[in-house]
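*Asks:* Have a look at the structure that comes next, please.
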Amino acid sequence: MEVENFTDCQVYWKVYPDPSQSIYAIVPFLTVYLFLFFLGLFGNVTLIYVTCSHKALLSVQNIFILNLAASDCMMCILSLPITPITNVYKNWYFGNLLCHLIPCIQGISIFVCTFSLGAIALDRYILVVRPHSTPLSQRGAFLTTVLLWILSFVVTLPYAFNMQMIEYTEERICGYFCTEKWESAKSRRAYTMIVMLAQFVVPFAVMAFCYANIVSVLSKRAQTKIRKMVERTSALESSCAFPSHGLEQYENELNEFLDKQEKEKQRVVLQNRRTTSILVTMVVWFGITWLPHNVISLIIEYDDTQSFFRLYGRDDYDISYLLNLFTHSIAMSNNVLNPVLYAWLNPSFRQLVIKTYFGDRRKSDRIINQTSVYKTKIVHDTKHLNGRAKIGGGGSHEALKERELNSCSENLSYHVNGHTRTPTPEVQLNEVSSPEISKLVAEPEELIEFSVNDTLV
């Protein structure tokens, strides 16, 4: 008789169908999850491969980004395939051991992901807002990532410990499901609130605070830089009195310089706007992708009658699984966007990816060297300007031209730096007044801004 009952039993989703099993739901979600799986895995594996292939890229910031990419890969492998299967078929096919292990690893990867986003925001905050404080070292970054994994494991441990594989008790239903089984509903709800705070509220608050301050500081520095360029231009216009006997090229050089200064101002404004947009996107995207999933989980947790998501009070109109799939897929889109926001938008990294996969490896090494040399050169050039060769010839016309150029250069340097500075005799007007002058006479805070912007964008 027992054999007959077992033979006649059916799986849960056939006895209690719901909208998540509709072909109109399965096909779109299958497409979305396949897209998130392959694109997320490709993006994060590429990020890890390119960064680890070039030791010069193992900076403090990139160590945290590597940590983020590793957790994203874990979510792509474990959360993206398994969660939709269990939501649609309401059955656990992976055995008792994996009932404890897979949810544990899923939880750890999610916590490491959100904790890493908070760590990246804090590191950038210290670099930009508190530039004179001691920055985190590579060793400190590695220790921080280890602590993040340990903390994630500790927070996830109660969840994994209380997971159990339970057999369906109804006679006509056969199969098992893997679910939480706590001693009391009170303890389960308390843990749910802790998870929501640790996984969403705290990281979101940290990111919002850090990036709001970074945007404020970078905007002020951009305004200061533009103001200095305006003062520099005014000083040059008032200092350079060109002779009226046919030296029109001087006026052409001045006009050319003014055009370059105007383009440089526009570049600073656009770069600041772009950086602001990226930082705001990071915070907003994290909020809109993780908030719905947390809200749905919270409602399900406190819905004792399990009727909140039942339309018309009917079991076959229970949309809780459908909503859970929808919000989960939105949350998992972070796996695709994180490599884009934190790596691909960096032009240097983008070139490295292209050169690594499609070009000469030596060219990608040169990109790294050029980036590091460029940042070093900014600081070095504040102490010394390398001029070109003197203008040759000893005629009166050439001598007059040289005196006028030197006079403009001396007056310009005085107005820019706020104190008398003897320029290198070889430096000419069209060299001193190039767009790079804003970097050559930049304050320490401005230099920090350039290097941090390289990291941000």
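Cβ atoms here come from the backbone N, Cα and C positions, even for glycine.
In Swiss-Prot, the entry for mutagenesis T83 to I states: In ad609; clumping behavior; when associated with A-144. The structure shown retains the original residue. Looking at Swiss-Prot, the entry for mutagenesis of G118 to D says: In n1353; clumping behavior. Recorded in Swiss-Prot as a mutagenesis result, T144 to A carries the remark: In ad609; clumping behavior; when associated with I-83. Swiss-Prot lists V215 to F among its mutagenesis entries, and the accompanying note reads: Clumping behavior; behavior more similar to many wild-isolated strains of C.elegans than the laboratory reference Bristol N2 strain. Binds GLGPRPLRF-amide flp-21 peptide with lower affinity, in vitro. Not activated by EMPGVLRF-amide flp-18 peptide, in vitro.
Where in this structure would I find these features, and how exposed are they?
*Replies:* DSSP assigns T83 (mutagenesis position) to a helical segment in the three-state reduction. In sequence order, Q106, L325, H328 constitute the residues six or more apart from T83 (mutagenesis position) in its chain with CB-CB distances below 8 Å.
In the three-state DSSP reading, G118 (mutagenesis position) counts as helix. Within its own chain, G118 (mutagenesis position) has V202, P203, V206, M207 as residues 6 or more apart in sequence whose C-beta sits under 8 angstroms from its own.
T144 (mutagenesis position) falls within a helical segment according to DSSP.
Long-range neighbours of V215 (mutagenesis position) (same chain, six or more residues apart, CB within less than 8 Å of its CB): T275, T276, L279, V280.
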*Asks:* Taking the Cβ of T144 (mutagenesis position) as the centre, count every other Cβ atom within 10 Å, in any protein chain shown.
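*Replies:* Neighbour count, Cβ to Cβ under the 10 Å cut-off: 19.
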*Asks:* DSSP three-state call for V215 (mutagenesis position): helix, strand or coil?
*Replies:* helix
